[in-house]
Amino acid sequence: MASYLKLKAQEETWLQRHSRLILAILAGLGSLLTAYLTYTKLTEQPAAFCTGDGGCDLVLSSRWAEFLGIPTAAVGLLGFLGVLALAVLPDGLPLVKRWRWPALFGLVSAMTAFEMYMLYLMVAVLRQFCMYCTTAIILVAGLGLVTVLGHRWLDGGKLAFSYILVAFLTLVTTIGVYANQVPPPSPLAVGLAAHLRQIGGTMYGAYWCPHCQDQKELFGAAFDQVPYVECSPNGPGTPQAQECTEAGITSYPTWIINGRTYTGVRSLEALAVASGYPLEEGR
């Protein structure tokens with residue numbers, strides 16, 4: 001009886017028997033999805049079913065849509081292709097049988113941490129729903145579950161420690177990369193921001209507006225000194241903030257400088273002229 005129970009315990013579950021196939025299917029779907037998003041980003045075409053006034057279009061056009069100068073979707077594509085390769089490679093190849101599952105676990109752990117950060121940005125920072133991003137997150141979560149449950153791991157404690165370590169390193173690297181993607185402000189941006197604050201020149205915008213993000217990026221970190229009014233604190237389609245309504249704001253971004261209204265993204269030089277800031281002081 002004892003030997004029979006031991007034999008039953010050693011039998012593979014249905015998930016363990018089919019885990020590589022399931023991983024290949026999930027990774028294949030993820031590869032197709034991220035390849036499509038990479039294509040739309042590189043060709044500057046809108047993704048299907050995305051509108052220009054909210055949702056996935058705003059997420060996919062945000063500054064987090066690029067990572068180290070390439071589309072963030074391309075990073076996901078590399079991850080999914082890596083999982084696909086590890087899932088389908090035959091055991092007969094050198095080192096594959098021994099290192100397949102440790103490599104899968106490390107790669108999927110990194111992908112999971114990266115996607116969780118993307119989820120945080122989507123929910124807490126951009127506050128927009130992106131069906132493509134959500135689908136990618138679900139696929140990566142599926143890869144994580146199958147990787148953990150679809151293989152007989154000998155040391156659960158070591159596995160948990162490894163995940164924490166990989167996730168920590170991935171998050172630190174990701175946050176560091178995005179933090180350094182914002183260039184230091186130019187002397188013109190610093191001086192102009194201080195001047196706008198002094199004269200009360202104000203930008204009216206919305207956190208979900210991609211053109212507002214473009215305007216902010218022209219200032220870089222100096223934008224923190226620019227007077228700014230958030231006109232849509234509750235998201236697209238909700239009532240405008242009273243201060244914006246009273247100011248007659250109808251589009252974003254809008255500047256009101258010295259009593260005059262300027263709509264759309266404006267260069268730093270144009271804002272300097274409008275506000276009376278001497279350009280030579282910012283050189």
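In case you wondered, yes, glycine gets a Cβ from its N, Cα and C as well.
Substitutions noted, but not modelled.
Per Swiss-Prot, the features are:
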type    : residues             : note
MUTAGEN : LYS41 to Ala         : Reduces enzyme activity by about 40% with dithiothreitol as in vitro reductant
MUTAGEN : LYS41 to Ser         : Reduces enzyme activity by about 75% with dithiothreitol as in vitro reductant
MUTAGEN : CYS50 to Ala         : Abolishes enzyme activity, but not with dithiothreitol as in vitro reductant
MUTAGEN : CYS56 to Ala         : Abolishes enzyme activity, but not with dithiothreitol as in vitro reductant
BINDING : 59-65, 111-122       : quinone binding site
MUTAGEN : CYS130 to Ala or Ser : Abolishes enzyme activity, also with dithiothreitol as in vitro reductant
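A map of Swiss-Prot features onto the structure.
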residue	record	Cβ contacts under 8 Å, 6 or more apart
LYS41	mutagenesis position	LEU60, ALA65, GLU66, PRO71, ALA73, ALA74
CYS50	mutagenesis position	CYS56, ASP57, LEU60, TYR132
VAL59	quinone binding site	ALA65, MET122, LEU126, GLN128, CYS130, CYS133
SER62	quinone binding site	LEU121, LEU126, PRO210, GLN213
MET116	quinone binding site	ILE137
LEU119	quinone binding site	CYS133, ILE137
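For CYS56 (mutagenesis position), the Cβ neighbour count at a 10 Å cut-off comes to 22, with all displayed protein chains included. Secondary structure from DSSP puts LYS41 (mutagenesis position) in a helix. Counting every protein chain shown, 21 other Cβ atoms lie within 10 Å of the Cβ of MET122 (quinone binding site). Here the recorded positions are ALA65, ALA113, CYS130, and the one whose Cβ sees the fewest other Cβ atoms within 10 Å is ALA65.
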